[in-house]
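**Q** Before I ask anything, let me first share the structure, which is written out below as structure tokens.
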Amino acid sequence: MLLDEGWLAEARRVPSPHYDCRPDDENPSLLVVHNISLPPGEFGGPWIDALFTGTIDPNAHPYFAGIAHLRVSAHCLIRRDGEIVQYVPFDKRAWHAGVSSYQGRERCNDFSIGIELEGTDTLAYTDAQYQQLAAVTNALITRYPAIANNMTGHCNIAPERKTDPGPSFDWARFRALVTPSSHKEMT
């Protein structure tokens, strides 16, 4: 995987307006794994792109009426077939974590990269998703080495509100695919 000015060369780019600059040009030091499906439990279609670009039609599905007002984004989405979609350059602050805290530090969006996996808490993720997540993570570690020691789920930084990536995410499998490091901590 190649990074070019914060973008993955291999990713389909769908620029989101929902981002801003990190404070004091802070480098990312945390990877947050999420899941998403729109409508819930359904895969494919244009809805995730539409949510992250602020163009989701609230009338297209009853669920969308409750989320159309949100201004949210992630850096990347990895679809079930392994396609990588990038919405925000990694050096910018995507709006994926919300109210959050990691190891006593609040406002995780300031110092994290958010990667969404198309899926649910209870359905197994695909081989292609694990392979692509590991490839992206290894590229990020090369650029932002602190990430090697700081990878977690949305459920761990916002436990009162979030459950993703859920029990269906196999952290041991992911860990085995990421470049070995003797000091890695992933929860």
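Backbone N, Cα and C atoms are what each Cβ position is placed from, and that goes for glycine too.
From Swiss-Prot, here are the annotated features:
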{"type": "ACT_SITE", "residues": "Glu116", "note": "active site, proton acceptor"}
{"type": "BINDING", "residues": "His34, His154, Asp164", "note": "Zn(2+) binding site"}
{"type": "DOMAIN", "residues": "30-167", "note": "domain 'N-acetylmuramoyl-L-alanine amidase'"}
{"type": "MUTAGEN", "residues": "His34 to Ala", "note": "Loss of activity"}
{"type": "MUTAGEN", "residues": "Tyr63 to Phe", "note": "6-fold decrease in activity"}
{"type": "MUTAGEN", "residues": "Glu116 to Ala", "note": "Loss of activity"}
{"type": "MUTAGEN", "residues": "His154 to Ala", "note": "Loss of activity"}
{"type": "MUTAGEN", "residues": "His154 to Asn", "note": "Retains both its capacity to bind the zinc ion and good amidase activity"}
{"type": "MUTAGEN", "residues": "Lys162 to His or Gln", "note": "Almost loss of activity"}
**Q** In Å, rounded, how far does the Cα of Tyr63 (mutagenesis position) sit from the Cα of Lys162 (mutagenesis position)?
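**A** On Cα coordinates alone, these residues lie 18 Å apart.
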**Q** Just name the most isolated of the recorded positions Glu116, Asp164, going by other Cβ atoms within 10 Å of its Cβ.
**A** Asp164
**Q** Let me know how many other Cβ atoms fall within 10 Å of the Cβ of Tyr63 (mutagenesis position).
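**A** Taking every protein chain into account, the count is 15.
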**Q** Can you work out the mean pLDDT of the predicted model over the domain 'N-acetylmuramoyl-L-alanine amidase' (30-167)?
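**A** Summing pLDDT over the domain 'N-acetylmuramoyl-L-alanine amidase' (30-167) and dividing by its length gives 98.
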**Q** Using Cα coordinates, what distance in whole Å links His34 (mutagenesis position) and Asp164 (Zn(2+) binding site)?
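**A** If we compare the Cα positions of His34 (mutagenesis position) and Asp164 (Zn(2+) binding site), the gap is 5 Å.
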**Q** If you count Cβ atoms within 10 Å of each one, which of the mutagenesis positions His34, His154, Lys162 comes out on top?
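**A** Buried the deepest by this measure is His154.
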**Q** Can you give me the residues near the recorded Zn(2+) site, meaning same chain, not His34, His154, Asp164 themselves, Cβ no more than 8 Å from the center of the site's Cβ atoms?
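**A** Apart from the listed residues, the neighbours are Val32, Val33, Asn35, Ile36, Gly114, Glu116, Gly153, Cys155, Lys162, Thr163, Pro165.
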**Q** By the DSSP assignment reduced to helix, strand and coil, which category contains Tyr63 (mutagenesis position)?
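**A** Going by the DSSP assignment, Tyr63 (mutagenesis position) falls within a helical segment, counted as helix.
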**Q** Report, in whole Å, the straight Cα-to-Cα distance of Lys162 (mutagenesis position) from Glu116 (mutagenesis position).
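**A** Spelling it out, the Cα of Glu116 (mutagenesis position) and the Cα of Lys162 (mutagenesis position) are 13 Å apart.
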**Q** Round to a whole number and give the Cα-to-Cα distance in Å for the pair Asp164 (Zn(2+) binding site) and His154 (mutagenesis position).
**A** 6
**Q** Kindly assign Glu116 (mutagenesis position) to one of the three DSSP-derived states: helix, strand or coil.
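**A** DSSP assigns Glu116 (mutagenesis position) to strand.
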